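As annotated by Swiss-Prot, GTP binding site applies to SER20, GLY21, GLY23, LYS24, SER25, CYS26, GLU38, THR43, GLY69, ASN124, LYS125, ASP127, ALA155, LYS156, with the evidence given as experimental evidence. Taken from Swiss-Prot, the feature Mg(2+) binding site covers SER25, THR43, ASP66, and the record attributes it to experimental evidence. Quoted from Swiss-Prot for the published mutagenesis LYS61 to Arg: Promotes TLRs trafficking and TLRs-mediated signaling; when associated with A-49. One mutagenesis experiment catalogued in Swiss-Prot, ARG74 to Ala, is accompanied by this note: Abolished arginine GlcNAcylation; when associated with A-82 and A-111. Under its mutagenesis annotations, Swiss-Prot gives ARG82 to Ala the following note: Abolished arginine GlcNAcylation; when associated with A-74 and A-111. Abolished arginine GlcNAcylation; when associated with 72-A--A-74 and A-111. ARG111 to Ala appears in Swiss-Prot as a published mutagenesis result, with the remark: Abolished arginine GlcNAcylation; when associated with A-74 and A-82. Abolished arginine GlcNAcylation; when associated with 72-A--A-74 and A-82. ASN124 to Ile appears in Swiss-Prot as a published mutagenesis result, with the remark: Dominant negative mutant. Strongly reduces the levels of CASR present at the cell-surface.
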Amino acid sequence: MSSMNPEYDYLFKLLLIGDSGVGKSCLLLRFADDTYTESYISTIGVDFKIRTIELDGKTIKLQIWDTAGQERFRTITSSYYRGAHGIIVVYDVTDQESFNNVKQWLQEIDRYASENVNKLLVGNKCDLTTKKVVDYTTAKEFADSLGIPFLETSAKNATNVEQSFMTMAAEIKKRMGPGATAGGAEKSNVKIQSTPVKQSGGGCC
């Protein structure tokens, strides 16, 4: 299994953040396992998955942490910002409030993450065209003003999901430069079993 293969050139720790219900877990499920479920339930605390990718002839192991969006878990998840190489901020294109809260999530990054961490803005659920309230141009201009890459995704039909994680990996690799090695990121590799605990309530697309 490629995800268990220790032979890799880089290990990047990525973090998914954003309001509860925007589809963070579904994006991760689509990217890591290429599956989707309508009945995915709210993440409690933190879960993570690993996927190994090839980029520019290099093998990159992505350790992707999925955080709970609920306020009561904010203190738990804040510690996961430290050591992250890239942070993906997710909002729901059908939920204006989730987009408005992106600024608050970016403040969390400034507060807890390393100064040079890579960021990516993702507008999820773009398949729900009739319910869309956050315009692509509005989000793109916002991201451009901050110098952050932006993509609209759909975990449901797999639109741009692969591209989002590959974009993030490429940005981190570019920042680290040719001299970086897998060992440089190894200190953030937390050895725990992935045993997500879920509770019912609120699906995602």
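In case you wondered, yes, glycine gets a Cβ from its N, Cα and C as well.
Sequence features, as recorded in Swiss-Prot, placed on the structure.
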| residue | record | CB count, 10 Å |
| --- | --- | --- |
| SER20 | GTP binding site | 17 |
| GLY23 | GTP binding site | 29 |
| SER25 | GTP binding site | 26 |
| GLU38 | GTP binding site | 9 |
| LYS61 | mutagenesis position | 23 |
| ASP66 | Mg(2+) binding site | 26 |
| ARG82 | mutagenesis position | 13 |
| ASN124 | mutagenesis position | 31 |
| LYS125 | GTP binding site | 28 |
| ALA155 | GTP binding site | 29 |
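The shortest Cα-Cα distance between SER25 (GTP binding site) and any of the recorded positions LYS61, ASP66, ARG82, ASN124 is the one to ASP66. Of SER20, LYS61, ASP66, ARG82, ARG111, all annotated as recorded positions, the residue with the shortest Cα distance to ASN124 (mutagenesis position) is SER20. For SER20 (GTP binding site), the nearest neighbour among the listed recorded positions (LYS61, ASP66, ARG82, ARG111), judged by C-alpha distance, is ASP66.
The recorded positions recorded for this entry are GLY23, GLU38, ARG82, LYS125, ALA155, and the Cα of GLY23 lies nearest to that of ASP66 (Mg(2+) binding site). Taking Cα separation as the measure, ALA155 (GTP binding site) is nearest to LYS61 of the mutagenesis positions LYS61, ARG82, ARG111.
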